[in-house]
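Structure first, commentary second.
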Amino acid sequence: MRNIFKRNQEPIVAPATTTATMPLAPAAPADNSTESTGTGESQEDMFAKLKDKFFNEINKIPLPPWALIAMAVVAGLLLLTCCFCICKKCCCKKKKNKKEKGKGMKNAMNMKDMKGGQDDDDAETGLTEGEGEGEEEKEPENLGKLQFSLDYDFQANQLTVGVLQAAELPALDMGGTSDPYVKVFLLPDKKKKYETKVHRKTLNPAFNETFTFKVPYQELGGKTLVMAIYDFDRFSKHDIIGEVKVPMNTVDLGQPIEEWRDLQGGEKEEPEKLGDICTSLRYVPTAGKLTVCILEAKNLKKMDVGGLSDPYVKIHLMQNGKRLKKKKTTVKKKTLNPYFNESFSFEIPFEQIQKVQVVVTVLDYDKLGKNEAIGKIFVGSNATGTELRHWSDMLANPRRPIAQWHSLKPEEEVDALLGKNK
């Protein structure tokens, strides 16, 4: 480009060289100034040519302008994403190094503690390792206390247990109170259990109830008296508040005893599995007719020596604790899974249906001795759990049989509930 430009400027320089008298020195500045101007113009021309060439090449691409813009935006986003990933990776490395450094310091401190050394923080606060552990230990929970009495009649071989009162019980209900009652039994035999009445909404109940156990004095030393306080809940399992255990071999029964003892945390009782029974209920309001169908039972408790039972079912219609009518099924021999499918009807006017209970008891038939109860349930408006739901479903679906499985409960437990509902 510079050669072309010089060639174009030759006519200007030529006249100066033709004059013999003109000195050659002044011509140099003119040539330099002209040369610098030419260089500036050539750079602008080059940029313009490159620009035109670039746009010409773009125009040759068979894509609309918006597509090219979109491609440029995508390329920019990819570039930004790459930059972000690189920055994040660098930051993560720094954090990881700090974390490893801190972990190493922590391990070093732990090793120091194991060697019996004190770290700087403990030294500043004046705390020793033993003092720190003492602060972490929780204080024993206060579960309240129970007052009871013991009296043994040597002539009658009879132990009388008095459940007098409890105090400072913890609140287990939403209202800040509890509904306590006491279960009394002698270990290792859990079959014979007594229960006090439920005292509503109190943390300091006065029971003042007595219970007797027929036990020879020679056998009494191997037994443990348990008095467990529970919080009654109508719609769920009763929660244990605490218990008092009295090993009878540690008590001098030569004279009556009366004392207070602190309640200890009690273990949740594993309920004895007695089996399940399936019943169907049907009520026709217009006819005032209740039909109870005993369908079947399963997994019944073994009552006979051979590991089986001879089960049958009794049905009692009750009102206010009184038995109005009773029915019973046939006996099924040597089985723990009997199938009955027997129906029984009771005449109950609609205005009385909410005042009655149907008590279902599964018994083991014994030809020689007394028939023993395996388990029991009752349904009615004052029942709880699945029994109450079964009764409610029956009333909500008149003329329609409603079947439901129920877990059998100990006879004493059901009788206690029926007694409270009088």
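From the backbone N, Cα and C atoms, a Cβ is placed for every residue, glycine too.
Remember, it's a predicted structure, so these values are computed and weren't measured experimentally.
Around Asp239 (Ca(2+) 2 binding site), a 10 Å sphere centred on its CB holds 13 further CB atoms from the protein chains shown. The Ca(2+) 2 binding site annotation in Swiss-Prot covers Leu172, Asp173, Asp231, Asp233, Asp239.
The feature Ca(2+) 1 binding site is assigned by Swiss-Prot to Asp173, Asp179, Asp231, Phe232, Asp233. DSSP assigns Asp173 (Ca(2+) 2 binding site) to coil, not to a helix or a strand.
Take the CB of Asp364 (Ca(2+) 4 binding site) and look out to 10 A: across all protein chains shown you find 20 other CB atoms. Sequence annotations record features per position, and here Swiss-Prot assigns Ca(2+) 4 binding site to Asp304, Asp310, Asp364, Asp366.
Residues or ranges marked as domain 'C2 1' by Swiss-Prot: 142-261. According to DSSP, the secondary structure content of the domain 'C2 1' (142-261) in residues is 7 helix, 65 strand, 48 coil.
Cβ contacts within 10 Å of Met46 (mutagenesis position), excluding its own Cβ and spanning all protein chains shown: 11. For the published mutagenesis Met46 to Ala, Swiss-Prot gives the following note: Nearly wild-type binding of fragment 1-61 to BoNT/B heavy chain.
For the published mutagenesis Phe47 to Ala, Swiss-Prot gives the following note: No binding of fragment 1-61 to BoNT/B heavy chain. Packing around Phe47 (mutagenesis position) is summarised by its Cβ count: 10 other Cβ atoms lie within 10 angstroms of its Cβ, all protein chains included.
In sequence order, the list of same-chain residues 6 or more apart from Leu50 (mutagenesis position) whose Cβ falls under 8 Å from its Cβ is empty. Experimental mutagenesis is annotated in Swiss-Prot for Leu50 to Ala, with the remark: Decreased binding of fragment 1-61 to BoNT/B heavy chain.
Here Swiss-Prot notes a mutagenesis experiment, Phe54 to Ala, with the remark: No binding of fragment 1-61 to BoNT/B heavy chain.
Swiss-Prot gives this note for the published mutagenesis Phe55 to Ala: No binding of fragment 1-61 to BoNT/B heavy chain.
For the mutagenesis result Asn59 to His, the note given in Swiss-Prot is Nearly wild-type binding of fragment 1-61 to BoNT/B heavy chain.
All chains included, 13 other C-beta atoms sit within 10 angstroms of the C-beta of Thr202 (mutagenesis position). Among the mutagenesis experiments that Swiss-Prot reports, Thr202 to Ala is described with the note: Decreased phosphorylation by WNK1.
Experimental mutagenesis is annotated in Swiss-Prot for Asp231 to Ser, with the remark: Impaired calcium-binding and phosphorylation by WNK1. Cβ neighbours within 10 Å of Asp231 (mutagenesis position), excluding its own Cβ and spanning all shown chains: 19.
Counted within 10 Å of its Cβ, the other Cβ atoms near Asp310 (mutagenesis position) come to 18, all protein chains included. Here the residue is the original one, but Swiss-Prot notes a mutagenesis experiment at this spot, Asp310 to Asn: Impaired calcium-binding and phosphorylation by WNK1.
Residue environment of Thr386 (mutagenesis position) contains 14 other Cβ atoms, counted within 10 Å of its Cβ in all protein chains. One mutagenesis experiment named in Swiss-Prot is Thr386 to Ala, and its note says Decreased phosphorylation by WNK1.
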Requested in this report: Under 8 Å Cβ to Cβ from Asp233 (Ca(2+) 2 binding site), same chain, six or more residues apart: give me those in sequence order, or none if nothing qualifies.
Outcome: Asp179, Asp239
Query raised in the report: What average pLDDT does the predicted model assign to the domain 'C2 1' (142-261)?
Result: 88
Report summary line: Ordered by sequence, the long-range same-chain Cβ contacts of Leu172 (Ca(2+) 2 binding site) under 8 Å (at least 6 apart) are Ser178, Asp231, Asp239, Ile241
**Report entry** CB contacts for Asp366 (Ca(2+) 4 binding site) [other CB atoms within 10 A, all chains]
**Finding:** 13
Report task. Under 8 Å Cβ to Cβ from Asp304 (Ca(2+) 4 binding site), same chain, six or more residues apart: give me those in sequence order, or none if nothing qualifies. Result -> Asp310, Lys334, Asp364
Requested in this report: Fill in the CA-CA distance, Asp366 (Ca(2+) 4 binding site) to Thr386 (mutagenesis position), as an integer in Å.
Outcome: 31
Requested in this report: Compare the Cα of Thr202 (mutagenesis position) against each of the recorded positions Met46, Phe47, Phe232, Thr386 and report the nearest.
Outcome: Phe232
